[in-house]
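Chemist: I grabbed these lines from Swiss-Prot:
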type	residues	note
DOMAIN	3-81	domain 'DED'
MUTAGEN	ASN14 to Arg	Reduces MAPK1 binding
MUTAGEN	THR16 to Arg	Reduces MAPK1 binding
MUTAGEN	GLU18 to Arg	Slightly reduces MAPK1 binding
MUTAGEN	ARG71 to Ala	Reduces MAPK1 binding
MUTAGEN	ASP74 to Ala	Abolishes MAPK1 binding and the blocking of Ras-mediated inhibition of integrin activation
MUTAGEN	ILE121 to Ala or Arg	Abolishes MAPK1 binding
MUTAGEN	LEU123 to Ala or Arg	Abolishes MAPK1 binding
MUTAGEN	LYS128 to Ala or Glu	Abolishes MAPK1 binding
Amino acid sequence: MAEYGTLLQDLTNNITLEDLEQLKSACKEDIPSEKSEEITTGSAWFSFLESHNKLDKDNLSYIEHIFEISRRPDLLTMVVDYRTRVLKISEEDELDTKLTRIPSAKKYKDIIRQPSEEEIIKLAPPPKKA
């Protein structure tokens, strides 16, 4: 599934080295410390998760959980969008399934979007100096 590969690449492109350390820390129970040192890129992290059955194209709940507890709503939103668009699992459906651990992920969708014209606060120009 090409969309899955694209999702992982997009996520990898948005994960810095600092982010990676935080993500590895968030799932330290699932990554032995000696393996953690070998994981030095986002793609290596995703590969590790796939090889340990924590991630696949039809089950993204683990990384949704990690992105939420790591306070990365931008990454979480990318995963939720993929799940809704590609897997055709709506936010209502997810409440009835075990495909996600964190059904509250939908709360982040509004954070990422751009405000409408009505929502933009227009400031008055600064006062003129006399």
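Glycine is no exception: its Cβ is also placed from the backbone N, Cα and C atoms.
This is the original sequence, none of the listed changes applied.
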Chemist: Including all protein chains shown, what's the count of other C-beta atoms within 10 A of the C-beta of LYS128 (mutagenesis position)?
Modeler: 5
Chemist: Among the mutagenesis positions ARG71, ASP74, ILE121, LEU123, LYS128, report those whose Cα falls within 10 Å of that of ASN14 (mutagenesis position); none is a fine answer.
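Modeler: Those near ASN14 (mutagenesis position) - Cα within 10 Å - are ASP74, in sequence order.
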Chemist: Cα distance, LEU123 (mutagenesis position) to THR16 (mutagenesis position), nearest Å?
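Modeler: Rounded to the nearest whole number, the Cα-Cα distance is 35 Å.
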Chemist: Considering Cα atoms only, can you say which of GLU18, ARG71, ASP74, ILE121 is the nearest neighbour of LYS128 (mutagenesis position) among these mutagenesis positions?
Modeler: ILE121
Chemist: Counting every protein chain present, what is the number of Cβ atoms, excluding its own, within 10 Å of the Cβ of GLU18 (mutagenesis position)?
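Modeler: So the Cβ neighbour count for GLU18 (mutagenesis position) comes to 8.
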Chemist: If you count the C-beta atoms lying within 10 Å of each candidate's C-beta, which of the mutagenesis positions ASN14, THR16 ends up with the smallest number?
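Modeler: Candidates: the mutagenesis positions ASN14, THR16. Fewest Cβ atoms within 10 Å: THR16.
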Chemist: When you measure from the Cβ of LEU123 (mutagenesis position), which residues in the chain that are at least 6 apart have a Cβ under 8 Å away?
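Modeler: Set apart from LEU123 (mutagenesis position) by at least 6 residues yet with Cβ under 8 Å, there are none.
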Chemist: Whole-number answer please: how many Å between the C-alpha atoms of ASP74 (mutagenesis position) and GLU18 (mutagenesis position)?
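Modeler: With the alpha carbons as reference points, the distance is 16 Å.
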Chemist: How does the domain 'DED' (3-81) divide up by DSSP, counting helix, then strand, then coil residues?
Modeler: 55 helix, 2 strand, 22 coil
Chemist: Mean pLDDT across the domain 'DED' (3-81), rounded to an integer, is what?
Modeler: 86
Chemist: What is the separation, in Å, between the Cα atoms of ARG71 (mutagenesis position) and ILE121 (mutagenesis position)?
Modeler: 27
Chemist: Express the distance between the Cα positions of ILE121 (mutagenesis position) and GLU18 (mutagenesis position) as a whole number of Å.
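Modeler: Answer for this pair: 34 Å between alpha carbons.
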Chemist: Using all protein chains in view, find how many other C-beta atoms are within 10 Å of the C-beta of ARG71 (mutagenesis position).
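Modeler: Taking every protein chain into account, the count is 11.
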